Structure formats: structure tokens, C-alpha cells
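Below: the structure, in C-alpha cells.
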Amino acid sequence: MVDFKLSPSQLEARRHAQAFANTVLTKASAEYSTQKDQLSRFQATRPFYREAVRHGLIKAQVPIPLGGTMESLVHESIILEELFAVEPATSITIVATALGLMPVILCDSPSLQEKFLKPFISGEGEPLASLMHSEPNGTANWLQKGGPGLQTTARKVGNEWVISGEKLWPSNSGGWDYKGADLACVVCRVSDDPSKPQDPNVDPATQIAVLLVTRETIANNKKDAYQILGEPELAGHITTSGPHTRFTEFHVPHENLLCTPGLKAQGLVETAFAMSAALVGAMAIGTARAAFEEALVFAKSDTRGGSKHIIEHQSVADKLIDCKIRLETSRLLVWKAVTTLEDEALEWKVKLEMAMQTKIYTTDVAVECVIDAMKAVGMKSYAKDMSFPRLLNEVMCYPLFDGGNIGLRRRQMQRVMALEDYEPWAATYGSSKVDKSRL
């Protein structure tokens, strides 16, 4: 029998996240909303991130066997929904740190894990991590044979790797002071000559390397080897930092190479982004849930000049019903996806497809949910004294970031479906090929 009842530890994780969101995160807006630019708003959230560390929310991004407190990805999804239902500021910085740690968590080097995860399980300070993958010219087709590939390159020189190139959008990558994150996993294309284009006859996946860069690494380089060129001003998520960064002959010790370059490194990156894809669904649910809850309260307390609360009008109720159904189905899909990702009996392609369809569905319908909540409320929802304008700007980002639904996530799912041995129901029933004879 399928059981959706939360375990005691999952209920406790939800309670803890709710308490933090309601007592700490609710105060964040008053601090960052007066700031005039993206970086200043990001920096204004630093005390709240420090509180997140102190409350164990960063340690909760690391699995228990590696010194953290994360029991499962289901626990993580529950936590994220509660945080994003209240305030994305700091919450998105926590998520970005989790993504930044993911390649290290997934690697098979206990020594690297012990060394680089240590600051994040200490419960002290404000350590930031970042997965530096995205580039100014886009990375949706970074593994397409015959394409230019990643423009951030790395070449081996003696006992070091030398990085050259630019990154744009990786959250947390500049750190609090633009002197770098405490840990950045920089995804590069191996090339002996950065000025030469990628060989069109070579599989790009075989040329990938991940190098671990710390603030100490940056400090040990020449000043112009690491530069922040700018910070995008965003319509929503106005407290996140994902600056435009340039590496110029930037030296990294060979011991900071995460794993053997090539398919193994590419696999770590793909797995990290598959896990984050499912968890973005929880973030989207939190934001859409906030819109639904505000619209529901409004509909049950306001008449809009009539004789009864607007919830009594069928058109309003229908919009709220649609929102509720989308939220419930999205949550179940997220829970199924993260459970599938942790099921060792399933093939990777099955896990990947489940994560992709979760990211696509949940983030797309979250946008619809916020818009329908606004329609239920009416013109009042467009006023800034309500949460809807902010929620709309935030929810619009989810289908676009962490691998855009159109350019990347649907294409990943398409490739899985096109496989000759594709089994559409493997994540639910195990191996179960479609009987073509009856079709």
C-alpha cells in the first residue's frame, strides 16, 4: 500500500523549518528592501544566513554519513517548501549552497569530502558554496557535439590547473564580499590552448573537469586572475547573487581536482543538477502555496462590494480549486522524484526522467497557480501592499533557472524517451515494457 504519511523525523523537519521561517525569515524583507542594488540586498541577508547556519539548515544539506544531518531528499524537499512559502531571501542562498556542495557530496573521495565539507557542517559562520557552471553565452547545449562547448577552460601545467574563461549566474559564486565563495565547484572544458575552439569531432562530455576553488585559492592568485565584472539586477529573487566572473590564468592546485576529467566529471555535474531539478519543484510549490493561501484568506473575508464573500462565487472558487489541485499533485511528484533519485535499484535514466518531468511540471504550473490566485482576488492583487506582485516575479524564474525547461530539461527528457529500451513506467512499476502487439 502506498503511504504518504510523514514520518516523525519528517514532521520535525517541517516544524523546524516553519519555526525558522516564521521567526527569522519574516524579518528579512525589512532589512533588504531599502537597499538599492542586487549586491547590497544580498549582503543585507547575511545575518539571516548566519542564523540559518546556527539553526542547522546548512548542515542539513549534507547527508548524515558525511557529517551532516540530512536524512533524505524527502526531508530536504519538505524543508524547502516551508522556507519558500514564507521568504525566498536567504532560502535561495541555502539552496545554492546545497547545489554547490553536491558534486563533492557525490564524489568518491573521502579525503576531499572531509576537507571541503568541514566548514559547512560546523554550525558556525556564513559559509557559501557555488556550482559554477553557467556562462554568458549559455550552457543549455554545452554537451552538443560540434558546438563550441564550455568557454571556461582548464589546462594542466605541472602540479596545477590553469583556468581561463567567464561564468555568469552561478548563485553565491562571488561570496559575501566578491572575494569568492568558501567553496566553488568550477566546471571547465579541458583544453591545452584556451584560444582554440572545441574539436567538433570530440564528444564534449569526455573533456569536462571540475575544480574546487576556495577563498584561499583566490587569495593565492594574482589580483587580476579573478575578477567580478558585474551583477545582474533581477526582476524577482532580488536578494540572490550570481555575478559575472572572469578567470584569467587562474591557478588551482592539482589536489583540488574533484575527479578524473571526462565522463565521470560530467556525470557528477549532471547528477547534481538532476537532484536540484527535483528540489526546485519544492521551491516552486512554496511560492505558489503562498499565493494560494493569501488568495484563499482574501476570498473568505472580502465581498468586493457584494453581499457575500467572494469564495461563494463559482468563478473564484474554481480558480482556487485549480490552484489547490496543482499544489497537491506537484508536491506528490516532488516526493516521488526525490524518492526515485535515492532508489539504488533503479537505472540512472529512470531517475533522470523523473527529476526532469518534476522540474518541468511543478515550475510551469506554479506560474499558473500564482496567476490564477491573482485572478481570484482581482485588481487588488496587483497592488504592492499585497504579496502577489513579488510572488509573480519570483515564480516566473523557476521554469527558467537551474536548467531552463525549454532549452534543457525537456530536451533531457526527450533524449530518454527516444531511447530504444525506454520504459515509461519503470519509476512506478519497475521494468515494464509497453506491449506493442496490442497497439
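Placement of Cβ uses the backbone N, Cα and C atoms for every residue, glycine included.
Keep in mind that this structure shows the original residues, not the substituted ones.
Lifted from Swiss-Prot, the feature list:
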type	residues	note
BINDING	131-134, 139-141, 169-171, R304, 313-314, 375-379, 400-404	FAD binding site
MUTAGEN	S276 to A	Decreases catalytic activity about tenfold
MUTAGEN	D402 to E	Decreases enzyme activity about twentyfold
MUTAGEN	D402 to N	Almost abolishes enzyme activity towards neutral nitroethane, but retains activity towards anionic nitroethane
ACT_SITE	D402	active site, proton acceptor
MUTAGEN	R409 to K	Reduces catalytic activity
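Across the structure, N141 (FAD binding site) and R409 (mutagenesis position) are spaced 11 Å apart at their Cα atoms. V377 (FAD binding site) sits 31 Å from D402 (mutagenesis position), taking the Cα positions as reference. Between L131 (FAD binding site) and D402 (mutagenesis position), the C-alpha separation comes to 11 Å.
For Q314 (FAD binding site), other Cβ atoms within 10 Å of its Cβ number 9. With all protein chains in the displayed structure included, the most crowded Cβ environment within 10 Å among the binding-site residues L131, V377, L400 is that of L131. It is 9 Å from the Cα atom of S134 (FAD binding site) to that of D402 (mutagenesis position). Recorded residues S276 (mutagenesis position) and G403 (FAD binding site) have their alpha carbons 10 Å apart, per Cα-Cα distance. Across the fold, the C-alpha of D402 (mutagenesis position) and the C-alpha of R409 (mutagenesis position) stand 9 Å from each other.
Of all Cβ atoms in the shown protein chains, 25 besides its own fall within 10 Å of the Cβ of R409 (mutagenesis position). Under DSSP, V377 (FAD binding site) is assigned to a helix (H, G or I) in the three-state scheme.
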